[in-house]
Amino acid sequence: MSNRLKNEVIAITGGGAGIGLAIASAALREGAKVALIDLDQGLAERSAAMLSTGGAVAKGFGADVTKAADITAAITSAEQTIGSLTGLVNNAGIAGFGSVHDADAAAWDRIMAVNVTGTFLASKAALAGMLERHKGTIVNFGSVAGLVGIPTMAAYCAAKGAIVNLTRQMAADYSGRGVRVNAVCPGTVTSTGMGQQLLGSDTSPEVQARRLAKYPIGRFGTPEDIAEAVIFLLSDQAAFVTGAAFAVDGGMTAI
């Protein structure tokens, strides 16, 4: 398909690399203009420049999503540069390990801040214009860890579970005001830094087989798998979809 996002303007947090970059690339192919927002401004700008070929419009901006002034300024700059936002993808996130009894409190706070507070602050900044124009779509990033319990990942499960329910609450607030809100919940995506962190360092065939056994489809995900789901949720093909937690996990949560 093509032009599903024609004339749309999409901001993507964590857009400089990995899944965020794959979403940006897919959105451009579908006719959107994109703003890549990343903690590493240089990375965001380099990635945007790489994508800006053949008339594609991509711009990079730096922001710490845990700081209201930062993310508000980035979204304001994006709107001034490429146009009023019609879509926001809250992709920025971090993971970490630890059960409740041995979790580091500072690490807990940081995981909550980037994942949950970052989603809140970016959404708050984008919603001002979306509600005024009565038009917008927000895609939050949950995870299979927000749908089921994952051993030794207390903070990450709590954060992603919070995002899934925040998505439902936002849909209840804003769907009648022209703004759809959904969450995409990926399974393991091995080619990203977070995916490698979640899988650990043991890549022996026996361990790999045990990991793959959790995925009925027989493989791990790719950034492009997740990007295609996000594009669907951003597009008018999902015009009747709001408040959904969309599992893109190769069947992991089905068994």
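Placement of Cβ uses the backbone N, Cα and C atoms for every residue, glycine included.
Feature list (source: Swiss-Prot):
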BINDING   Ile19, Asp38, Asp64, Val65, Asn91, Lys160, Val189, Thr190, Ser191, Thr192, Gly193  NAD(+) binding site
MUTAGEN   Ser143 to Ala  Retains very weak activity
BINDING   Ser143, Tyr156, Thr188, Tyr215  (S)-2-hydroxypropyl-coenzyme M binding site
MUTAGEN   Tyr156 to Phe  Loss of activity
ACT_SITE  Tyr156  active site, proton acceptor
MUTAGEN   Lys160 to Ala  Loss of activity
MUTAGEN   Lys214 to Ala  Severely impaired in the oxidation of S-HPC or reduction of 2-KPC but largely unaffected in the oxidation and reduction of aliphatic alcohols and ketones
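Features as recorded by Swiss-Prot, highlighted on the structure.
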residue: Asp64; record: NAD(+) binding site; Cβ contacts under 8 Å, 6 or more apart: Leu39, Asp70, Ile71
residue: Ser143; record: mutagenesis position; Cβ contacts under 8 Å, 6 or more apart: Tyr156, Lys160, Cys185, Pro186
residue: Ser191; record: NAD(+) binding site; Cβ contacts under 8 Å, 6 or more apart: Gly18, Thr222, Pro223
residue: Lys214; record: mutagenesis position; Cβ contacts under 8 Å, 6 or more apart: Met252, Ile255
residue: Tyr215; record: (S)-2-hydroxypropyl-coenzyme M binding site; Cβ contacts under 8 Å, 6 or more apart: Gly187, Thr188, Asp249, Gly250, Gly251, Met252
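Local packing around the Cβ, expressed as the count of other Cβ atoms within 10 angstroms, is greatest for Asn91 among the binding-site residues Asn91, Thr188. Most Cβ neighbours within 10 Å, among the binding-site residues Ile19, Val189: Ile19 holds that distinction in the structure as shown. Lys160 (mutagenesis position) counts 28 other C-beta atoms within 10 Å of its own C-beta, drawing on all protein chains shown. A coil conformation is recorded for Thr188 ((S)-2-hydroxypropyl-coenzyme M binding site) in the three-state DSSP classification, outside any helix or strand. Around Tyr156 (mutagenesis position), a 10 Å sphere centred on its CB holds 25 further CB atoms from the protein chains shown.
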